[in-house]
Amino acid sequence: MSQPTPIITTKSAAKPKPKIFNLFRVCFISLLLIAAVEYFKYGTRINYEWFHCTPIKEPQSGSVIKLWARGGPSCDKRGEYKTIVKRITRDYEPNDEHLSFCIIENDNVPPVHYPIHEDKGEPGYVAYVGYDTDSELVQELCADSTIYHM
């Protein structure tokens, strides 16, 4: 009978290299990317008005406020409108009480305007917002514009 052939294993003379340095390199690159994102967020927070529209509120009477938005170059009429609507939906709770508001467009301001100076000029939109307990005042302030109810 024939004998089974023996299994021959050869050991490599070179030892496997430790992977710890690769781990440190990957961790360092990851931390560097996180730091870059956080630095960008910090830089834009300081110059927030330059990138976004800031809502400005002026109380009228009761729950009624006059609301408009100002900002830097990216705050054109579209940005002002979005900021006003976002502020209305976040600040007022229609489940507590119904809400009345109107948004009045200023036709003197062009749709795309870049207010880069300290004097931002007139706002493109102005809104009057209030709960229905003050609906008479909202109707008076809105005059001929459409009044929305939520």
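Every residue gets a Cβ built from N, Cα and C, even glycine.
So, quick note: what you're seeing has the original residues, none of the substitutions.
From a predicted model like this one, the values you see are computed outputs, not experimental measurements.
The hexacosanoate binding site annotation in Swiss-Prot covers F40. Neighbours of F40 (mutagenesis position), defined as other CB atoms within 10 A of its CB across all chains, total 10. Secondary structure from DSSP puts F40 (mutagenesis position) in a helix.
The Cβ of V37 (mutagenesis position) has no same-chain neighbour under 8 Å that is 6 or more residues away in sequence. Quoted from Swiss-Prot for the published mutagenesis V37 to Y: Partially impairs LAC1-LIP1 complex formation; when associated with Y-41.
One mutagenesis experiment named in Swiss-Prot is F40 to R, and its note says Abolishes the enzymatic activity of the LAC1-LIP1 complex in vitro and leads to the accumulation of phytosphingosine in vivo.
Within the same chain, no residue at least 6 positions away in sequence has its Cβ under 8 Å from that of K41 (mutagenesis position). Under its mutagenesis entries, Swiss-Prot includes K41 to F with the note: Partially impairs LAC1-LIP1 complex formation; when associated with F-37.
According to Swiss-Prot, the mutagenesis experiment K41 to Y carries the following note: Partially impairs LAC1-LIP1 complex formation; when associated with Y-37.
Swiss-Prot documents F51 to R as a published mutagenesis change and attaches the note Does not affect LAC1-LIP1 complex formation but abolishes enzymatic activity.
For the mutagenesis of C53 to A, Swiss-Prot gives this note: About 90% loss in enzymatic activity of the LAC1-LIP1 complex. The structure shown keeps the original residue. According to DSSP, C53 (mutagenesis position) sits within a strand segment.
C75 (mutagenesis position) carries neither a helix nor a strand DSSP state and counts as coil. Record note (Swiss-Prot) on the mutagenesis of C75 to A: About 90% loss in enzymatic activity of the LAC1-LIP1 complex.
Here R78 (mutagenesis position) comes close to P111: these same-chain residues lie at least six apart in sequence, with C-beta atoms under 8 angstroms from its C-beta. Experimental mutagenesis at this site is recorded by Swiss-Prot as R78 to A, annotated: About 95% loss in enzymatic activity of the LAC1-LIP1 complex; when associated with A-81, A-125 and A-148.
Just so you know, the Cβ of Y125 (mutagenesis position) picks up 20 other Cβ atoms within 10 Å once every protein chain is counted. When secondary structure is read from DSSP and collapsed to three states, Y125 (mutagenesis position) falls in the strand class. Per Swiss-Prot, mutagenesis Y125 to A is noted as: About 95% loss in enzymatic activity of the LAC1-LIP1 complex; when associated with A-78, A-81 and A-148.
Y148 (mutagenesis position) falls within a strand when secondary structure is assigned with DSSP. Sequence-distant neighbours of Y148 (mutagenesis position) (same chain, 6+ residues apart, CB-CB distance under 8 A): S100, F101, C102, I103. One entry in Swiss-Prot concerns the mutagenesis experiment Y148 to A. Its note says: About 95% loss in enzymatic activity of the LAC1-LIP1 complex; when associated with A-78, A-81 and A-125.
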Go through the mutagenesis positions F40, C75, Y125 and tell me which ones have a CA within 10 A of the CA of C53 (mutagenesis position).
C75
Here the Cα-Cα span from Y125 (mutagenesis position) to C75 (mutagenesis position), rounded to a whole number of angstrom, reaches 12
Report, in whole Å, the straight Cα-to-Cα distance of F40 (mutagenesis position) from C75 (mutagenesis position).
20
Please give me the CB contact count at 10 A for C75 (mutagenesis position), counting all chains in the structure.
25
